[in-house]
Amino acid sequence: MKFLLVVLGFIGFLKDGITVGGESMLRGVYQDKFYQGTYPQNKNDNWLARATLIGKGGWSNFKFLFLSPGGELYGVLNDKIYKGTPPTHDNDNWMGRAKKIGNGGWNQFQFLFFDPNGYLYAVSKDKLYKASPPQSDTDNWIARATEIGSGGWSGFKFLFFHPNGYLYAVHGQQFYKALPPVSNQDNWLARATKIGQGGWDTFKFLFFSSVGTLFGVQGGKFYEDYPPSYAHDNWLARAKLIGNGGWDDFRFLFF
């Protein structure tokens, strides 16, 4: 059963308790430039041709580039971390106005991402950490972060949150979900639900929109649909194709 949902300017549908559809601003880095626009609606929608250029160059040099739940842009460049409101036009010098909130050591992380409540998660040296994000360049984040995973976390290809607070992950060829670990004694993978049987390691990008729609890039093509819920749910077979080719060429792609 589907119900129309209108919340904070988003319009979508509830299907089996999961919001699908809705308007979100897609951001991407392509050939060193930064773009934004509403996400493509079908395979003939040339997103790059209609997207707004919001950064002229240098964006491919970032190791991480992602948004907080509050809409601030975070970036790791040259081992340092910065934050600021996202750029809105191509003459907006984001690095010139962004606040440096970490002086060094940020290249050590394999994953860096937010949960829906604004906590920052990171994987370093096979371990998973969680803490509120740094506020200044003297804030030693890793020293105060809580270790919530004691090993095995470098083996994941994707780690990211659904807006409902569940952690989603790709390990090997398989896709999993569960509430995040709360301590380093919590064997997350052992208790997680398998929601994808194989082939998930072939995706280049895999991420949620703010309303819980799953987006993925595989084989240069861009897909969207509500996320799988059980191991034999063939997501790629039922997902909507919204990009015919070239999506593998993006350096970053996110909401």
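Including glycine, each Cβ sits where the backbone N, Cα and C put it.
Bear in mind that the values here come from a model prediction, so they are computed numbers and not experimental data.
Counting every protein chain shown, 20 other Cβ atoms lie within 10 Å of the Cβ of Ile148 (variant position). Quoted from Swiss-Prot, the note attached to the natural variant Ile148 to Val states: In L10A/B.
When secondary structure is read from DSSP and collapsed to three states, His232 (variant position) falls in the coil class. Among the sequence features in Swiss-Prot, the natural variant His232 to Tyr is noted as follows: In L10A/B.
Sequence-distant neighbours of His232 (variant position) (same chain, 6+ apart, CB under 8 A from its CB) are Gln197. The DSSP secondary structure for Ile148 (variant position) is strand.
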